[in-house]
Each structure stands twice: as structure tokens, then as C-alpha cells.
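Here is what Swiss-Prot records for this protein:
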- 108-115, 190-194, 248-251: GTP binding site (BINDING)
- Arg194 to Leu or His: Cold-sensitive (MUTAGEN)
- Thr248 to Asn: Cold-sensitive (MUTAGEN)
Amino acid sequence: MVFADLGRRLNSALGDFSKATSVNEELVDTLLKNICTALLETDVNVRLVQELRSNIKKKINVSTLPQGINGKRIVQKAVFDELCSLVDPKVDAFTPKKGRPSVIMMVGLQGSGKTTTCSKLALHYQRRGLKSCLVAADTFRAGAFDQLKQNAIKARVPYFGSYTETDPVVIAKEGVDKFKNDRFDVIIVDTSGRHQQEQELFAEMVEISDAIRPDQTIMILDASIGQAAESQSKAFKETADFGAVIITKLDGHAKGGGALSAVAATKTPIVFIGTGEHINDLERFSPRSFISKLLGLGDLEGLMEHVQSLDFDKKNMVKNLEQGKFTVRDFRDQLGNIMKLGPLSKMASMIPGMSNMMNGMNDEEGSLRMKRMLYIVDSMTEQELDSDGLLFVEQPSRVLRVARGSGTSVLEVEETISQVRVFAQMAKKIGGKDGILGKLGGNPAAALKKDPRQLAAMQKRMQAMGMGGGMPGLNPGSMNFGDISKMANMLMGGGGPGGAGGMDFSGMLNQFQNMQKPPRRR
């Protein structure tokens, strides 16, 4: 991944700083030297690195810093804030709204990934309830319309283009007018890739802009082009005056610092980042979340948004859990949900501390193992799917049949059944009349408020089930009754039986953040 090496080096510099017994001028200078060297070797502009160093030094007065961990935290916070400022021009980007047509024009260099990103962006807005569409106004590159057409069909997004018309201004105007009449919310116009030396194409870009009058112009910036990104971005800014940037190809191995320099030089916000070639590989950009992931501190907000965008079907499982049941079918549904989340390394980078633990782990191996588990459960009968796995314990011949039918080993089938059995036992302790939820009357928040003594009993049961280890960053001592009550309500989606529509992820996130200590760097 782009910036992976930068993240490791920044982590290492902050880790060495944290190990020191006391904070002094020499220690701070060493930290800043290591950080600046890492940024320079990633192609970040020298002027920006000098500004970052100067700003950190202004914020830190070593002579007045408290000794020990508090002094270190002040220095670490200053570093974190300045790294955020590096990628945050503090300019609000345009946001499309439902019921009002918004025209977005995409510009950028040839080969930067504009056409693919157009489809990703249309799908992103469509999933959030906005009617999205695409206009293919790239008549310069052979096959551009065909590529956009294929991507649009895959994303199930309406599109407009022409095989006969060669004037991109005419195509763009006709497409935008058509979709405005059809009351679309987001109209994304794909234009030809162009270089700053190609004055004719730059003039064409201005003509298209004058014809369609976009609400927002977005520049697609390839993370791999290095220090040339700054000069190219300035040329586009002067001509098209783009209001936002999408950085693509962040799944590669280029340095990527040039793209960050371009953002700082043009004072334009990054709105999204492309993390892969697939249609779902587009992430909303948040400066603090980006730097947090870079330093190995995770991005819970991004994780929750990603989970919510996938629209998991949880109704059947929630209903079964309330009754104290967990079936093989529930297990299969959850496997499918996990695979929708994407590569394990991507998820790990969003969870504090997990990115370091994932070093050396192979995404392909993890994905293959989950696929083989799906093969196993897909080879079962309806009766077996609706069981809690006990059927296989009572009739071992079923294990051999499923192994043969799925092309897996008997051991793999037994391991899968064992996992289902573990979840089934947990479900019994959680649901039903005699379970945790049953004793809380189906509404955890209300029951705990009525009788706080049940909180202690619930904690003991969860510890006995191996669920009392806590979450990284949570301070159990700081959790009060109000925190537990709110979280319990969120876990049930805001209600008891009949009203449980799934977890309130954003609410849970806010509650976790309120209870978190400042993260420790080791």
C-alpha cells in the first residue's frame, strides 16, 4: 500500500520517543528529524516539511513541558495535529443533496483512473439514496465510452454517451440536460485525460465547463506520479479551478508524497481515496482518520461507515438470538457479511492496534479459508442448515458426506461445526427466558436502569463466556451505569423484541469514543 512505509517509519519514530524516560530538546529534535526524513523520502515537498517542523517547534516549549507521560503526550499531539494539517486545507467540499440536480465534472491526467472513479463515485452516492448517473464525454481515448458503459452496467447506474458524436461539449451538454429533465440528483461527467502541455485539450475542458456549469469540478490525482503532481495540479487549478481532489491507486507501492504536496499547494480538500481496482474500493477521506490509520491508531468512524453502507441483513439472526438460538444458516449469513467487508488487512487498519498484528498475514489465505467454509455450509441440507450443529455430533456420517460434497477435508468440516457449536452455546446464554436478555426483560437499557444490580450479573456472565477481556482503548474503570445503559440499547438497535432492527453502529461508535482513554503508543 502507498504510505505503508511512511506509516511504519512514523510509528517507529514515535515509538522510540515514547520509550525515553524524560523529554528534552535533544529528544524532540531527534523525533522531528526522523519524521521529516520519512516525509522527504516519500516525495513530500521540502517547503511543506520545513513548515511542519517549524509549526511543531512553535507549539512545543521543552522547558515548560511536564516530565513523564503527560509531556510526551503534548509532543505527540502536536505532531499528530500538524500531520493532519498537511492533508487538511480546512476548506469545505461541495456535498450533493437529494431533490436538487448536482453536476460533477471529473478532470485529470491520462491514465489516472478517471473513468473507473466516475463509476465508483456514482455507486457511492446511489447507495446513500441519491439518484446517480454517468455522462461519457471522453471522445479522445479509444474505448473510453465502452469502459464507462461496462462499469455503469456493473454498478447498475444509468449512463449517456455516443458512438457517432465526436464533440465532447455536445455530448456533455445533451447528457446533463437529459438527466436534469429526468430529475437525477447526481450527474457525473467523465472528460478526456489531458496534460498541462496540451493546450487544445485544456481549452476543450474550459468549453465543457462553460457548457454544463458544474456544481463541482473534481481532479483525479494518481498517487504514483511523484513530485510532478504539484505542478500538474497547479496547471489544472488555474484552468478548471477544481474544488476537490480524489487520490487514486493507493493500493500500489509508489511513494505518494507528491499527491499530498499537490493538495497542500492548491489548498483543495481530498474528498475520496481509491484503494483498489474494484467498484467498491472508494473511501471517503477524513484527515484525522487518515493520519490515525497511518500511525496505527485505527479509524473506527470509517469502519462503522463502511459496515453501514453494506446494508447487512441481520433481522433473522437478531430474532434467533432473542430466542437463544444460533443455526448453521446464521453462521453462513455472517460469513457472507464478513466477506462483504473486503480484505482483512483493510479492516485491520481501521481497528486500533490491529494493523501491526496483521503484518505478514496474507489476505488471500484468509479469504480462501472463509470461502472453503462457505463451500462446506452450502453442501448441507435444509435440515442441517436449520440445526445448531448438534446433528453432526449425533450422526457423524453427515460430516463425511458434507466433506465429499464440498471438496474439503473431514477435519475442515469438523472445525466449521465446532465454531457453530461455540456460537450456539453463547446464544443460549444470551437469549431465551433464562438468558441475559431474558432476565433483562428484552430491553437491556430499561432493565438495567430499573435494577443496576443486574449489570454486575451480566458482566460476570460475559466474563464466564470469554467476553470480558475488554476492547482495546476502553477504560473499564471509567464506564458508568449511563454508558452501559446506552450501549445496551444500541446493541439491540433501540428496542426489544419486535423492534430490533440491527445494531446502531454510529451510536456505538460515539459511546466508545466517549469512554476511550487517549491512545498509548508503544
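One is the number of the first residue shown, and numbering goes on along the chain from there.
Quick reminder: no glycine exception, Cβ is built from N, Cα and C everywhere.
Original residues fill every noted site, and no substitution is shown.
As the structure is a computational prediction, the values presented were derived from the model and not from experiment.
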Listed in sequence order, residues with CB under 8 A of Arg194 (mutagenesis position) and six or more positions away: Val107, Leu109, Gln110, Leu201, Phe202, Glu204, Met205
Gly111 (GTP binding site) CB neighbourhood, other CB atoms within 10 A: 13
Reduced DSSP assignment, Arg194 (mutagenesis position): coil
Protein Cβ atoms within 10 Å of Leu250 (GTP binding site), excluding its own: 21
Assigned element (helix, strand, coil) containing Gly108 (GTP binding site), judged by DSSP: strand
Collapsed DSSP category at Leu250 (GTP binding site): coil
Distance check against Thr248 (mutagenesis position) for the binding-site residues Gly108, Lys114, Thr191, keeping those with Cα within 10 Å: Lys114
For Lys114 (GTP binding site): intrachain residues, at least 6 apart, with Cβ closer than 8 Å: Met106, Val107, Gly108, Asp138, Asp190, Thr191, Gly193, Ile220
Number of Cβ atoms other than its own within 10 Å, given for Thr248 (mutagenesis position): 28
Where Lys114 (GTP binding site) falls in three-state DSSP terms: helix
